[in-house]
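Working notes, structure below.
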Amino acid sequence: MDKFRVQGPTRLQGEVTISGAKNAALPILFAALLAEEPVEIQNVPKLKDIDTTMKLLTQLGTKVERNGSVWIDASNVNNFSAPYDLVKTMRASIWALGPLVARFGQGQVSLPGGCAIGARPVDLHIFGLEKLGAEIKLEEGYVKASVNGRLKGAHIVMDKVSVGATVTIMSAATLAEGTTIIENAAREPEIVDTANFLVALGAKISGQGTDRITIEGVERLGGGVYRVLPDRIETGTFLVAAAISGGKIVCRNAQPDTLDAVLAKLREAGADIETGEDWISLDMHGKRPKAVTVRTAPHPAFPTDMQAQFTLLNLVAEGTGVITETIFENRFMHVPELIRMGAHAEIESNTVICHGVEKLSGAQVMATDLRASASLVLAGCIAEGTTVVDRIYHIDRGYERIEDKLRALGANIERVKGE
């Protein structure tokens, strides 16, 4: 397995170009199964999960090409089963189910894998598809969906806010007969982006970005060209990298209005922040950040995917900060690793109390999930001495060329190839 070796401490400064959002590109790639004509998707990041998705789409009979953009032609889909060997590494595969049953009347997906951070049941996806008239069976480790004729529009009230299930229901409902209303829908920018992609293909969707999305079913979706929005979590990660190292950064190809909660907390921590239409700059003027209190919650509140990075910020800040995680259980696996580097923290159920220290020391640490592993790499950039981060395949699932981008900001980081 590959590792990162990071030599610190360094002040990170310079410019970074933000990649397309993984969490929008994935649902958009799966939603392309609904289109009867070719689709061009621009600004798709080069990531392990994207490669897996492209393989999965190919296995379903879709023509997939990548040359700058990703080109998808789903006009000849002839296999309606997403097998375990591809699904096991990536839970996003469940997003194949809605489009398959909506367009072809049948689909089956092996129960998914992915990061091990708490319960992420597929129940809400199943609940939504059943409301639209699909018959669902769980057999031999597969979720199997079928319908005679077309799905039927429905008024669906979600028990809890779920990004994944909102995507499934919204994409399936585009080809359903009649109108579907999703109440308590997720409001994330990536949901809006997926909806806008579907609209570009001819879907009739309104209310995306609010908690009530309305979809008027159409008979078919055509082709089109669409550009994936910038990755707000990658943007936030690099802003934190500059903030914890006293540095100065400009993030290009960013979308500031998707990061309001994060920018507010960075300002509270003492950062000078300016924004333009597609850029964000942060300047710490060489100062240590001040500790902040953070509570994760569904968008537009503070994102759970930025929690690990802000835990690190608090651990090297002036003062004591409290971080409360309300979205996933079991999402403080980075904290014991940071304690090995000299951090002072206590975990109490879903809260971590961070007592800022002036410096961290390099150590051998292990990545446990995608965002936690990014925080360990950033910790290595500011710690004294050498840090080795093991199991970085987690990082490769969500960050495009993170070591190249950090190196351009002055980090001393190298990838050590595993056996």
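Placed from the backbone N, Cα and C atoms, the Cβ positions cover glycine too.
Taken from Swiss-Prot, the feature active site, proton donor covers CYS115.
According to its DSSP assignment, ASN23 (phosphoenolpyruvate binding site) is helical. Around ASN23 (phosphoenolpyruvate binding site), a 10 Å sphere centred on its CB holds 24 further CB atoms from the protein chains shown. Per Swiss-Prot, the feature phosphoenolpyruvate binding site maps to LYS22, ASN23.
In this structure, ARG91 (UDP-N-acetyl-alpha-D-glucosamine binding site) is part of a helix by DSSP. The UDP-N-acetyl-alpha-D-glucosamine binding site annotation in Swiss-Prot covers ARG91, ARG120, PRO121, VAL122, ASP123, LEU124, LYS160, VAL161, SER162, VAL163, ASP305, ILE327.
Under its mutagenesis entries, Swiss-Prot includes CYS115 to Ser with the note: Loss of activity, but not of substrate binding.
Under mutagenesis, Swiss-Prot gives CYS115 to Asp with this note: Significantly lower binding of phosphoenolpyruvate.
What Swiss-Prot notes for the published mutagenesis of ARG120 to Ala is this: Loss of activity.
In the shown protein chains, 12 other C-beta atoms lie within 10 A of the C-beta of ASP123 (UDP-N-acetyl-alpha-D-glucosamine binding site). Distance from the CA of ASN23 (phosphoenolpyruvate binding site) to the CA of ARG91 (UDP-N-acetyl-alpha-D-glucosamine binding site) is 12 Å. The CA atom of LYS160 (UDP-N-acetyl-alpha-D-glucosamine binding site) is located 19 Å away from the CA atom of ASN23 (phosphoenolpyruvate binding site).
Taking the Cβ of ASP305 (UDP-N-acetyl-alpha-D-glucosamine binding site) as centre and 10 Å as the limit, one finds 23 other Cβ atoms among all the protein chains shown.
In the structure as shown, the Cβ atom of LYS22 (phosphoenolpyruvate binding site) sits within 10 Å of 24 other Cβ atoms.
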